[in-house]
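Pulled from Swiss-Prot:
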VARIANT   E37 to G  In strain: NRRL Y-553
VARIANT   L91 to W  In strain: NRRL Y-553
VARIANT   N201 to S  In strain: NRCC 205002
ACT_SITE  S236  active site, acyl-ester intermediate
VARIANT   Q259 to K  In strain: NRRL Y-553
VARIANT   G300 to S  In strain: NRCC 205002 and NRRL Y-553
ACT_SITE  E373  active site, charge relay system
ACT_SITE  H482  active site, charge relay system
VARIANT   S528 to A  In strain: NRCC 205002, NRRL Y-552 and NRRL Y-553
Amino acid sequence: MVSKTFFLAAALNVVGTLAQAPTAVLNGNEVISGVLEGKVDTFKGIPFADPPVGDLRFKHPQPFTGSYQGLKANDFSSACMQLDPGNAISLLDKVVGLGKIIPDNLRGPLYDMAQGSVSMNEDCLYLNVFRPAGTKPDAKLPVMVWIYGGAFVFGSSASYPGNGYVKESVEMGQPVVFVSINYRTGPYGFLGGDAITAEGNTNAGLHDQRKGLEWVSDNIANFGGDPDKVMIFGESAGAMSVAHQLVAYGGDNTYNGKQLFHSAILQSGGPLPYFDSTSVGPESAYSRFAQYAGCDASAGDNETLACLRSKSSDVLHSAQNSYDLKDLFGLLPQFLGFGPRPDGNIIPDAAYELYRSGRYAKVPYITGNQEDEGTILAPVAINATTTPHVKKWLKYICSEASDASLDRVLSLYPGSWSEGAPFRTGILNALTPQFKRIAAIFTDLLFQSPRRVMLNATKDVNRWTYLATQLHNLVPFLGTFHGSDLLFQYYVDLGPSSAYRRYFISFANHHDPNVGTNLKQWDMYTDSGKEMLQIHMIGNSMRTDDFRIEGISNFESDVTLFG
């Protein structure tokens, strides 16, 4: 007679087998393990480059030279050194009462997303892989590579778990592998000025992203992914990063003779006409950073950089948070000071010119925005309550623009509440007399004009565009604000969650957002039809991309407004 003990032992053995940690083999024989989370195998905190510390601080990433053997990829790595995104949330709480106006089911996820990058370390070049449970190395699943945003001064891959995308892809019968990459931000990743340019280490953050993509090309097949079917996508500065990866090296996205990526999605971001790495903005940001770190920016290029590399992480973190422009919650001026810059290397020319001259990777893409992108940024100018105040504020952030250019902007964006953002709300939601006007300017300057520049310049590839309006008339003052799409993609399952995920998963699989989604047909953008998908809280519809033509066209043509 078989004992009860035997059956219990057998049952425990089966359970143990089912819950066994997933593994992957790298470099031929180095075994790493991850964690089974429900129906998703997760591998978190995998190094893809050597730690950018000591003499490697501010430099381009170097290939990982360690061993993966025995790595327990159970937890996200620390975020790269950065500003605290909680400062932005705190300001919005103070100015617009964020905690009161955001619906209950979105408030918690918003704060969770902001807190994803609290733990920081300069040793931060790690990535994460999410795949359907039990995926075999020969599965050849499409790969979705996520690049986070954060104004190029904060952000972390830990804020964006890929479980939801993987689960949805399995339910659709179109399984994918999801990868998220850390990259350096602020002065660590986008230090500008003469010194770093002469050293040849500009745009280190873009090189981090590229090094991550090279790792994917070399290794993702070991996790069941297909290196010949990689889609890159990102939001805000992540989308701007995607835009710059498309024009990197004049559109050459190859590595070892193969494309690093084969399609792209840009959410709330596109190419910006940044001035080059030795222009006034990045040079002054470099000088301020050195000054607050206790280094003499006038001592000579090599001496100043050596001084900065000798400082502790705490000293440099304090310096980054001590700028005299920090009264604008450390976002806008530093965003204009730190970011991808033409350097004659990875970015050989201004991004607008690279697109307009056809020097971009010829891959299909999706680009779109939230309707009221600028409302979450407008509080930086909360004290601008009259037209003269607004012009003075514009001159402050658009220092290269002439008075005539600024007057033109003000005439195209009048102070009428009914024409500002949140759009289509009449006289409502005017936090201050100029709030809606400033929010509209931000929306079109930073988001809508780069989107249209891209669409107009890339006539030889298939492209789709969208406008998201899911929070229209639901969130006072903010409307469908910048970043609200992330809540539905990564943190809640309601309303437009399935639209974002299913369209994007289909695009990763087929380079067409319409296959097997059970959603509204999304027509491809054409120059004649200007077809645009509109994403609502419930359902989607097609419309024409024909709003605010004159104002947005002015931003497209006058690059001095970005200086």
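Each Cβ is built from the backbone N, Cα and C atoms, and glycine gets one as well.
Sequence unchanged from the original; the noted substitutions are absent.
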Minimum Cα separation from N201 (variant position), reported as the residue among active-site residues S236, E373, H482 that achieves it | S236
Could you tally the C-beta atoms, other than its own, that fall within 10 angstroms of the C-beta of S528 (variant position)?
-> 5
Quick tally, other C-beta within 10 angstroms, N201, S236, Q259; top of the recorded positions is S236
Among the recorded positions listed as E37, S236, G300, S528, the Cα nearest the Cα of H482 (active site, charge relay system) belongs to S236
Give me the Cα-Cα distance between E373 (active site, charge relay system) and E37 (variant position), rounded to a whole Å.
-> 34
Could you state the CA-to-CA distance between G300 (variant position) and the residue listed as 'active site, acyl-ester intermediate' to the nearest Å?
-> 35
Work through the recorded positions one by one (S236, Q259, S528) and name whichever has its CA nearest to the CA of E37 (variant position).
-> S236
Roughly how many angstrom lie between the C-alpha atoms of the residue listed as 'active site, acyl-ester intermediate' and Q259 (variant position)?
-> 24
Using DSSP and three states only, what is E373 (active site, charge relay system)?
-> helix
Using a 10 Å radius around each Cβ and counting other Cβ atoms from all shown chains, which of the recorded positions E37, E373 yields the largest count?
-> E373
Take the C-alpha atoms of Q259 (variant position) and S528 (variant position) and report the distance between them in angstrom, rounded.
-> 31
Determine the minimum-neighbour residue: among G300, H482, listed as recorded positions, which Cβ has the fewest other Cβ atoms within 10 angstroms?
-> G300
